[in-house]
Amino acid sequence: MSDSQQSIKVLEELFQKLSVATADNRHEIASEVASFLNGNIIEHDVPEHFFGELAKGIKDKKTAANAMQAVAHIANQSNLSPSVEPYIVQLVPAICTNAGNKDKEIQSVASETLISIVNAVNPVAIKALLPHLTNAIVETNKWQEKIAILAAISAMVDAAKDQVALRMPELIPVLSETMWDTKKEVKAAATAAMTKATETVDNKDIERFIPSLIQCIADPTEVPETVHLLGATTFVAEVTPATLSIMVPLLSRGLNERETGIKRKSAVIIDNMCKLVEDPQVIAPFLGKLLPGLKSNFATIADPEAREVTLRALKTLRRVGNVGEDDAIPEVSHAGDVSTTLQVVNELLKDETVAPRFKIVVEYIAAIGADLIDERIIDQQAWFTHITPYMTIFLHEKKAKDILDEFRKRAVDNIPVGPNFDDEEDEGEDLCNCEFSLAYGAKILLNKTQLRLKRARRYGICGPNGCGKSTLMRAIANGQVDGFPTQEECRTVYVEHDIDGTHSDTSVLDFVFESGVGTKEAIKDKLIEFGFTDEMIAMPISALSGGWKMKLALARAVLRNADILLLDEPTNHLDTVNVAWLVNYLNTCGITSITISHDSVFLDNVCEYIINYEGLKLRKYKGNFTEFVKKCPAAKAYEELSNTDLEFKFPEPGYLEGVKTKQKAIVKVTNMEFQYPGTSKPQITDINFQCSLSSRIAVIGPNGAGKSTLINVLTGELLPTSGEVYTHENCRIAYIKQHAFAHIESHLDKTPSEYIQWRFQTGEDRETMDRANRQINENDAEAMNKIFKIEGTPRRIAGIHSRRKFKNTYEYECSFLLGENIGMKSERWVPMMSVDNAWIPRGELVESHSKMVAEVDMKEALASGQFRPLTRKEIEEHCSMLGLDPEIVSHSRIRGLSGGQKVKLVLAAGTWQRPHLIVLDEPTNYLDRDSLGALSKALKEFEGGVIIITHSAEFTKNLTEEVWAVKDGRMTPSGHNWVSGQGAGPRIEKKEDEEDKFDAMGNKIAGGKKKKKLSSAELRKKKKERMKKKKELGDAYVSSDEEF
């Protein structure tokens, strides 16, 4: 093919035939044209003249359909000639215009031709093709043309997915604008094209949110909820321009929301997204949308804390984007611009004789080079493959390759090189060798860090609470870590803390069998190897203690033939014997293990390597925990629980009437026994103990011995089968359960602040309202039928309303039902009026109405000013005492918190009412060593009593004085100093509370000043003054309180 006289003559004849073709022979002639153009090529020539005529034919209404049909046939040829391709792309604007033609046939042919061109063009030539489509859709007012272009863009995603991903920053604004078109057909097509385009966002973290992100573009009212959803998402994949292009429209609108909370949340996400950006050019195209919104919010938001967060995001954006002090937005790099690469090509060709007719081909080469730069393709052979066919159109192959290689070198000099991994000295089979980033919600945890694991090695992970240890484990298990091998390549099993409650009635054997890990015989053998008896294998999971549940989860993981075991605090629920068994198993099983543990002795006995969180990186240290501490001095804080900068503080408990010393018993249990319904013997029996404000008690014993059952009876979760349990009338007990998340699992979509407001909105703790000691059972109902003789009439108590001091105890105001015809068929009980209320001493009431008395006692305690105002500031201050930042308390949903942060929230909520006794069931389960050290110090300084169930002798050795050893259902106390009466020691004086007091509605209670006792002389003087006034005024005299 050439512009020689012979070729021109043939093409002119074909074009004449094409111009007068009818619908019947149009396809045949178009096919002849395509075959000729894509046939044998005469070297160094192009069909410039023919395509010029073809362009005129497309613009002519009479020949448009035929001309476009020829283009479609040319594009549909399997061997599209490089000499033809650049010229076809130049026809796209004219074809787009015809897609909006009034003639339906021309419309249809134009739409089909656009699809054919998109599918035929080299994907790396997208920078030559896409601008024609986006310019046409912006400039046209014809809705049919817009729909055809949108269909072509959707087809382009399939034809050139990787290349479209890089063009998303300029494509998304065009599609977004089209989604607001007034024509519903255009809206639908634009939404479909946007959905198709977002397939290029290869980011597992936001895949499920993409429909919501698209919906936000069409419906801005969805922005607040979507911002919340993204705030609780774990980001582990690299944030690319494609990811930012779909996220930034949401965030820019979030910055413009009326609600301060959404503006603030958007700023937090921007702040943390920017921290993941190492190349300023990635964020550069989006600075114009984010920077003005942040600046405006910083200047106008009234909330100082939200303004501070906005300023932090602003500083981060300026730093990452290289924004100057004058806030002038720097230019985006032009290295990948077609104009830049065209200039380079023209400079290299200036000494060559290149005819003007090849100008379009040269521009096409520049467009391909620009895309290769954007894709960071720097391989010489790749450039030869993509560009040589076009450059040899006007140069000999050798010359073309020489110039092309120089073009490549000039273009890629400043492209960042990918990460280099240092080889380990340790030999062995690699299971994993990857680089990735990790975030949790709006917090960046790891940024472009390396993880390399070998087969049959044992690794421990260390780091402060909230740094992302458990998040990393879950991300690995869920396949969300970039570069980590899939489950097919390397079976990775995450051993959970707890077994899902939905399996509580399933037998141990069936539970493992349902996982599809083998036959029942093989499962049974493995469970026996793990220490399970035949009886335990047959019992339901709910009957297992926490330690045995952990062993069951571990056994199931081993049965799955794991290559890597992920163990998150495996010793939490295990006693000493089972911990020793686990150490031996991990050291001999030959399975790679990654362990998170706050037990330094366990890490010493198991680990060969320690992986430490340092900054936003993972750093590996060879050796066990002791060796790690030697190499990393900063890790010495792990050795001593009290060696930490983190501080916890529990609120001071309120005054208890009648309790003059810290030794006086405020809880006392005598001859107590408890047996679960349906069991053959009591779980605990013959239990005697007492607790005071000075108690520091450790409850120890093997798994299943009855420790948690004993504490449940103490706190009122369970009622004893027999025996007596005395609790001071105003005593408040904070109980943090072994499975701490049980407190908050139904409130995951609330913020911590909202959860505390919900829990205490009535003044009472709603978490304790369903305790057994507050529920009226059949025995209580029968006892409450007791008949009292009041003023000679038989009465039953209808309600107890208030309380007042009576000698050394209390008496209670009761309303009654009056009995008529008692013992007869016509017996009835009639409500009496309030004037018939009477006061009954506590001793008489508790025999039959103890739970009603307890309710009044609780309300009286709250009415005396123990209630705290449920304001954001008060809640944030209280939670900060337990190590929770205001950012987390008021602006993060519970679902997005780490395990350690959730337990801190449970501690904060449990101590909101200033308890007198704090009961902790396995507090070492989820807190890291820093937090455990802070908890240890706070418990030492706490003014109330402390009871701890734990297997960790290290945690309790310097904290507790009294030990309750529970074994086989019996409790043996030691180290106790129980007293009868007040006991010795310093006296507790009731403090005049200087702080403001509030009732249950948050209203300030005015505290009256205590009256000064008058002397005898002052009393006589006042009496004389009263007598004088009475004499002067006569019957008009009315005395006042001030006169006495």
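Placed from the backbone N, Cα and C atoms, the Cβ positions cover glycine too.
A coil conformation is recorded for SER83 (ADP binding site) in the three-state DSSP classification, outside any helix or strand. Marked as ADP binding site by Swiss-Prot on the basis of experimental evidence: ILE42, HIS44, SER83, THR392, HIS396, GLU397, ASN703, GLU922, ASN925, HIS951.
Residues or ranges marked as domain 'ABC transporter 1' by Swiss-Prot: 426-641.
Swiss-Prot lists GLY463 to Val among its mutagenesis entries, and the accompanying note reads: Impairs ribosome-activated ATPase activity. Strongly decreases cell population growth. Following the DSSP three-state reduction, the secondary structure of GLY463 (mutagenesis position) is coil.
For the recorded site, LYS469 (mutagenesis position), the DSSP three-state label reads helix. Swiss-Prot gives this note for the published mutagenesis LYS469 to Arg: Impairs ribosome-activated ATPase activity. Inviable.
Note on PHE650 (mutagenesis position): other Cβ atoms within 10 Å of its Cβ, all shown chains, come to 23. Under mutagenesis, Swiss-Prot gives PHE650 to Ser with this note: Reduces ATPase activity and interaction with eEF1A. Required for growth at 37 degrees Celsius and causes a 50% reduction of total protein synthesis at permissive temperatures.
According to Swiss-Prot, the domain 'ABC transporter 2' annotation covers 667-993.
Here Swiss-Prot describes GLY701 to Val as a published mutagenesis experiment; the accompanying note says: Impairs ribosome-activated ATPase activity. Inviable. Under the DSSP three-state reduction, GLY701 (mutagenesis position) is assigned to coil, being neither helix nor strand.
The Cβ of LYS707 (mutagenesis position) has 26 other Cβ atoms within 10 Å, all protein chains considered. The secondary structure of LYS707 (mutagenesis position), as reduced to three states from DSSP, is helical. For LYS707 to Arg, Swiss-Prot lists a mutagenesis experiment annotated as follows: Impairs ribosome-activated ATPase activity. Inviable.
Most Cβ neighbours within 10 Å among the binding-site residues SER83, ASN703: this distinction goes to SER83. Of the candidate binding-site residues, SER83, HIS396, ASN703, the one lying closest to GLY463 (mutagenesis position) when CA atoms are compared is ASN703.
Across the fold, the C-alpha of LYS469 (mutagenesis position) and the C-alpha of ASN703 (ADP binding site) stand 27 Å from each other.
When the mutagenesis positions PHE650, GLY701, LYS707 are ranked by how far their Cα is from the Cα of HIS396 (ADP binding site), PHE650 comes first.
Rounded to a whole number, the distance between the Cα atoms of LYS707 (mutagenesis position) and GLY701 (mutagenesis position) is 7 Å.
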